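Below you'll find the structure, written out as structure tokens, and then a few comments.
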Amino acid sequence: MTGQLVQYGRHRQRRSYARISEVLELPNLIEIQTSSYQWFLDEGLREMFQDISPIEDFTGNLSLEFIDYSLGEPKYPVEESKERDVTYSAPLRVKVRLINKETGEVKDQDVFMGDFPIMTDTGTFIINGAERVIVSQLVRSPSVYFSGKVDKNGKKGFTATVIPNRGAWLEYETDAKDVVYVRIDRTRKLPVTVLLRALGFGSDQEILDLIGENEYLRNTLDKDNTENSDKALLEIYERLRPGEPPTVENAKSLLDSRFFDPKRYDLANVGRYKINKKLHIKNRLFNQRLAETLVDPETGEILAEKGQILDRRTLDKVLPYLENGIGFRKLYPNGGVVEDEVTLQSIKIFAPTDQEGEQVINVIGNAYIEEEIKNITPADIISSISYFFNLLHGVGDTDDIDHLGNRRLRSVGELLQNQFRIGLSRMERVVRERMSIQDTNTITPQQLINIRPVIASIKEFFGSSQLSQFMDQTNPLAELTHKRRLSALGPGGLTRERAGMEVRDVHYSHYGRMCPIETPEGPNIGLINSLSSYAKVNRFGFIETPYRRVDPETGKVTGRIDYLTADEEDNYVVAQANARLDDEGAFIDDSIVARFRGENTVVSRNRVDYMDVSPKQVVSAATACIPFLENDDSNRALMGANMQRQAVPLMQPEAPFVGTGMEYVSGKDSGAAVICKHPGIVERVEAKNVWVRRYEEVDGQKVKGNLDKYSLLKFVRSNQGTCYNQRPIVSVGDEVVKGEILADGPSMELGELALGRNVMVGFMTWDGYNYEDAIIMSERLVKDDVYTSIHIEEYESEARDTKLGPEEITRDIPNVGEDALRNLDDRGIIRIGAEVKDGDLLVGKVTPKGVTELTAEERLLHAIFGEKAREVRDTSLRVPHGGGGIIHDVKVFNREDGDELPPGVNQLVRVYIVQKRKISEGDKMAGRHGNKGVISKILPEEDMPYLPDGTPIDIMLNPLGVPSRMNIGQVLELHMGMAARYLGIHIASPVFDGAREEDVWETLEEAGMSRDAKTVLYDGRTGEPFDNRVSVGIMYMIKLAHMVDDKLHARSTGPYSLVTQQPLGGKAQFGGQRFGEMEVWALEAYGAAYTLQEILTVKSDDVVGRVKTYEAIVKGDNVPEPGVPESFKVLIKELQSLGMDVKILSGDEEEIEMRDLEDEEDAKQADGLALSGDEEPEETASADVERDVVTKE
């Protein structure tokens, strides 16, 4: 026997074929959500309040400070919030201090700042009763970026951009004449020296001394028309504020507020970190030849001679001195924006581009600025300009914008913080205004603060942001993947149309950080990604992945694990996880395949710095659930990963025989299972609850503690209408530990993810029924409910106040027989357990009709019976087409009972209908390797091919689906599954480290099967064996959420479009089938004139003709002549509206009037006979318009 047994949870053992031992446990998979939100509550909010306080009025004698904040308890628990359609939130209270500096009076007060949505334990938010997920966003990190460009004449140049978190952009570029320009905030370009003069380096000589003599700077100075700081300031002011009279003072304050005001310009922590890293002098000194001697200023020791090359060793020796002041220069700008001294660090080197090697260039760094300074400084601007000139001389590197070192994640916490900042800044404006209006002596903090803008901005974010999404709850894996999704779209991100090929492509820095496989097919490919299984996000928002440290002295792999970001990893050589190690942790082979900056190289073992943690650190959680992934083509693996998320939870789930070992972790972390929070002993187990008695260890003794009650969800409707049901998997007396699974969620079995079923599959054709990937299935799977799923649909009806009086929910409905009311209770609401079909009543409701001028008889009736005789119309809730089933639950909310309802609604009734859907022809199924198909035929069991022992197989797949798709994983799974079934075991074959071909053969032989795993099959119809032996085995097949019941649709008559009078389209509108231009050609080609005529007239938009035809069919008469289509009349009206005089002439040149085209009688009839299902809103709308016109006259 190969492989070793591994325990997954309490109930499942799998034989694992992994050769590489796990050195690191998988992290909690939804940590990206929970930890980010926790940061927001602990620090993010505090940062916001510190940024905004104190708010001072215009005179400066009132000041408002935010001291502290606290969150209260949520009003309703999670489940109740969902039921009541409210937001799961807690009240935010802030302690505010108002100081009056004139009188010295201090007022403290607690102010309520609105209800704040709280994250549930599973990483979701409940907003208005719906479960939502905030997706993390991938954006460009604030920093300074340099990139090369080639103009149309083939001349090389450079561009640079300083991108802040918020504030004005600064861009540098070269032109064809080697002049360097700057753009401030996307305005017209100026020579870069204008900006330097405006900063306070007014003369040409000052600029040359600062940057260093070079031809590019000379060209730029020649182009620059300003001679001093004042003129430069005026020039910049004219660009930024065209049309306003420029003055030097205005220009100074404008430039100062644009760049040096922390409220206007923010780099954030990450921007300061990136800029300090990029503009540090050491990166540009590596491997360069010094043009000056470096001396330790304290001891006078010579560290490096002039002309010496700074290799890695020399640079490491010089580095500590660089930090401590070698090359520091203090500059005193005057006459410009900057009034304080500026500290820079500069060192002279020889230009590598100069052939003679005599040209000296100046390398300027920003002398490391503290992390607290979040705005840009003059030193940053000068260093970035210096870097740009250095690039022109071949010193420094350009940046790769798609590298994950330059892209960062904004998770929930930061997105919320940005939104909260918008609300607070709006509130700040209001506070200032109120300070100046109200009486300063009697004022309180509560009167100053208006919390509306804060609440509005939070509501707007959760309700309508592109990143706040309705959770995909089809199954636990879909839920988990949605929480780990990374999107490059959204506010401040990319748009689908503008995103090019490069952004979407797989980049080497994605390794271990973003999954190269899981991404949608279609317009979003590459823009929406998934976090890799081991990845974490650091405090700057960069994605880190873990590596095992290799000790540089001994060359052994240590137990220490370092999390590296993409740009840190670029400095190291990393070995693969499958590099062979001895027992000591030393590499066995002399030369090792390793990665360095995206290149795969073979290096000697003493050059390796790190080693991968696990082979599956490359891929995401969903991709890691595909066994034999390494044998699949990546395009098909992508489909496999995506289709697992569409698996419908089955009535009887079953974990795969051939898994990867990820099933347990995915199921546990998804949030669908019930997890034990404290160790203890199970005391009682029911369908809806599990009770666990806690115990604590005290002096080595187990002491009983409290009793914890865990409630289970039973038959709840998920966001996607699938059935969400939890069932206990522990028994009374079990000892449970913290983190253990107490109850399975949907699509789980014994704690493992179970998306489908293990079925016996044969690769063979059968009378052409599996042409084009179609699937042939045995009727056994229908009879035994193997692929039966439960679906719950929610319908609601609300009784509102209308202009004509309130609507009423009642059993007393006009023109409805007693038979239709048999299942309604005395309130007019359907009873639980009733079976309903399409069109049945669910909730009886009547709406008052518009009162017209009454006749004498009606007035008499009114006088006798009072209001009873008021006309009402039936607006009851009925079962829509295809929505029949059994009433599972009814919920009634009444305004009188104190339920919170939207304004104008008096009563709300929700009806839940449950359907049990067996698998049927037309349903879509798939394996885990992208092998998808539609069921074309369900054969009786006796007609299916059978094995020599008489067992009929369950499913037949087309063998032609394998070779061209190159997903051989399915064949290996098939063989392994068959062996596992014979041996009665479950198997774990982890990705990139699973069972090899030899393992499969050995396992087959162990199970007593032939090595090729082929069998003789007999035809179920004749009993004859088929000509060739067939591959038969167990494959894990899932039923996808694309079910034929949801797509089936038919219409006889229904709603019509208002202008063209043609039927609407689509199932949702109960529309017709489109008969387009090409279909018309087809009928013309056949010469089917009458068919064509009725399709274009009575079946579409001949208003009178279709009514007559309907009547004729009902009465059994002959169908009348078609009339003129409505769209023809619309066409004429359109031409007339363009000012053309269009007339219709008969055959004898007589003009025909539009209204002559239909008889007066027919028109009346058409009005009288309203077809069933006509769109009511449209009728009433037109009627209202007419009525308005009459009253105005």
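Quick reminder: no glycine exception, Cβ is built from N, Cα and C everywhere.
Note that the structure is a prediction, hence the values are computed from the model and not measured.
Now, the feature entries from Swiss-Prot:
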- Ala499 to Val: Streptolydigan resistant (MUTAGEN)
- Gly500 to Arg: Streptolydigan resistant (MUTAGEN)
- Met501 to Ser: Not streptolydigan resistant (MUTAGEN)
- Glu502 to Val: Streptolydigan resistant (MUTAGEN)
- His482 to Tyr: In rfm2103; rifampicin resistant (VARIANT)
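Here the features listed in Swiss-Prot are painted onto the structure.
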residue	record	Cβ contacts under 8 Å, 6 or more apart
His482	variant position	Val133, Val135, Gln469, Met471, Asp472
Ala499	mutagenesis position	Ala488, Gly526, Leu527
Gly500	mutagenesis position	none
Met501	mutagenesis position	none
Glu502	mutagenesis position	Asp402
Where Ala499 (mutagenesis position) falls in three-state DSSP terms:
coil
DSSP three-state assignment (helix, strand or coil) for His482 (variant position)
helix
